[in-house]
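Following: one structure in structure tokens, then a few remarks.
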Amino acid sequence: MAHCTEYMNAPKKLPADVAEELATTAQKLVQAGKGILAADESTQTIKKRFDNIKLENTIENRASYRDLLFGTKGLGKFISGAILFEETLFQKNEAGVPMVNLLHNENIIPGIKVDKGLVNIPCTDEEKSTQGLDGLAERCKEYYKAGARFAKWRTVLVIDTAKGKPTDLSIHETAWGLARYASICQQNRLVPIVEPEILADGPHSIEVCAVVTQKVLSCVFKALQENGVLLEGALLKPNMVTAGYECTAKTTTQDVGFLTVRTLRRTVPPALPGVVFLSGGQSEEEASVNLNSINALGPHPWALTFSYGRALQASVLNTWQGKKENVAKAREVLLQRAEANSLATYGKYKGGAGGENAGASLYEKKYVY
């Protein structure tokens, strides 16, 4: 009698040792009280950050900034993993110490951004597809050798109810691309972080965002199953359910918490170890408070934590200003924000970390990472 997997013509299973390694890494990334530092800004994106503090975008300055982040003593108490840009994975600081080693010193797992950016989907109104599947398997092998143990692939969708966005074509393209990426990563021992980001652009209500997010996540997990992705060895990086940035209707952090949790419960299998939210242009304080509201509704079948870039780094950059004499203070600010988000993963954040500057909006229209 044929086995069920043979009858169903199911995708080939991962070797047991690979599956075990992936599941172990995924669990470590979402261990209690910790989240992920997204420091994988492209060279073009980091230029925008440096322009804001009037700092030249040189390889030396980029290395100095990464050294500031990864050399922060005690960061590993709140941060489990760090997503790196390819340059950073192979980079050393001024003292000749590899950035990966700085992370290892804090028991932080190195990860790598593997997508190659966005292009327009033909026959759509500028909806986006993510590039990077060609040659991904070979790159994953090199990244693993260099010390990376997980990867990230970002897709974006836009809500525009008047134009019927996101279209079914866009959602399918997003889901299938994420699933192919995830499968390739797992075949090469990297835990895939699956990131279907629905941008906050536009005037749509929080209820519309909930409906669209539910549809997108449903399609993503269907595609993951069809591609044989081991859910126990993967993580999801979604947007929180929020109103569009131009929406005039008032919403509360409790609204964000309730609708985000409801959406996840309707779509995300409990086999997945965890969900690591993106901040999506929320202020540092909003990102912490909303994460707190989400976790206050627990217990949940998955860990619900953070994978923040701007919401962990904005005040750090403003404090640093590219000056060596500001490094120690900037590291204090990083620890303060990381601890705030750690508390939020327990639903115990009371607010107020970072003062007034933490409340500044970090929203960028049509955000490119």
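Indices start at 1 and increase along the chain as displayed.
Any Cβ shown, glycine's included, is placed from N, Cα and C.
Keep in mind that this structure shows the original residues, not the substituted ones.
In the three-state DSSP assignment, the secondary structure recorded for Asp40 (mutagenesis position) is coil. Among the mutagenesis results in Swiss-Prot, Asp40 to Gly has the note: Reduces binding to TRAP. The residue drawn here is the original one.
Swiss-Prot lists Asp40, Lys152, Lys237, Ser279, Gly280, Gly309, Arg310 with the feature dihydroxyacetone phosphate binding site. Around Gly280 (dihydroxyacetone phosphate binding site), taking its Cβ as the centre, 25 other Cβ atoms fall within 10 Å, counting all chains.
What Swiss-Prot notes for the published mutagenesis of Glu41 to Gly is this: Abolishes binding to TRAP. Just so you know, the Cβ of Glu41 (mutagenesis position) picks up 22 other Cβ atoms within 10 Å once every protein chain is counted.
In the shown protein chains, 26 other C-beta atoms lie within 10 A of the C-beta of Lys113 (D-glyceraldehyde 3-phosphate binding site). Annotation source Swiss-Prot lists D-glyceraldehyde 3-phosphate binding site at Ser42, Thr45, Lys113, Glu195, citing similarity to another entry.
Same-chain residues at least 6 positions away in sequence with a Cβ under 8 Å from that of Arg49 (mutagenesis position) are, in sequence order, Glu41, Gln313, Leu317. According to Swiss-Prot, the mutagenesis experiment Arg49 to Asp or Gly carries the following note: Abolishes binding to TRAP.
Residues or ranges marked as beta-D-fructose 1,6-bisphosphate binding site in Swiss-Prot (evidence: similarity to another entry): Arg49, Ser279, Gly280, Gly281, Ser307, Arg310. Cβ neighbour count for Ser279 (dihydroxyacetone phosphate binding site): 25 (other Cβ atoms within 10 Å of its Cβ, all protein chains included). In the three-state DSSP reading, Ser279 (dihydroxyacetone phosphate binding site) counts as coil.
Here Swiss-Prot notes a mutagenesis experiment, Arg154 to Gly, with the remark: Abolishes binding to TRAP.
Annotation source Swiss-Prot lists active site, proton acceptor at Glu195. Proximity of Glu195 (D-glyceraldehyde 3-phosphate binding site) to non-local residues of its own chain (separation of 6 or more, Cβ distance below 8 Å) is seen for Lys152, Trp153, Arg154, Thr155, Leu178, Leu236, Lys237, Pro238, Leu278, given in sequence order. According to DSSP, Glu195 (D-glyceraldehyde 3-phosphate binding site) is assigned to a strand segment.
Around the Cβ of Arg310 (mutagenesis position), a 10 Å sphere holds 23 further Cβ atoms from the protein chains shown. Quoted from Swiss-Prot for the published mutagenesis Arg310 to Ser: Severe reduction in the binding to TRAP.
A simple way to gauge crowding: the CB of Gln313 (mutagenesis position) has 25 other CB atoms within 10 angstroms, across all the protein chains here. In three-state terms derived from DSSP, Gln313 (mutagenesis position) belongs to a helical segment. Under mutagenesis, Swiss-Prot gives Gln313 to Ser with this note: Severe reduction in the binding to TRAP.
What Swiss-Prot says about the mutagenesis result for Ala314 to Gly is this: Reduces binding to TRAP. Ala314 (mutagenesis position) has a Cβ environment of 24 other Cβ atoms inside 10 Å.
Every protein chain considered, the tally of other Cβ atoms within 10 Å of the Cβ of Arg154 (mutagenesis position) stands at 24. Of the binding-site residues Ser42, Thr45, Ser307, Ser307 has the largest number of other Cβ atoms within 10 Å of its own Cβ. Within 10 Å of Gly280 (dihydroxyacetone phosphate binding site), as judged by C-alpha distances, the recorded positions found are Arg310; the full candidate list was Ser42, Thr45, Arg310, Ala314. Annotated pair Lys113 (D-glyceraldehyde 3-phosphate binding site) and Gly309 (dihydroxyacetone phosphate binding site), C-alpha to C-alpha distance, rounded: 13 Å.
DSSP classifies Arg49 (mutagenesis position) as helix under the three-state reduction.
It is Lys152 that, of the binding-site residues Lys152, Lys237, has its Cβ surrounded by the most other Cβ atoms within 10 Å.
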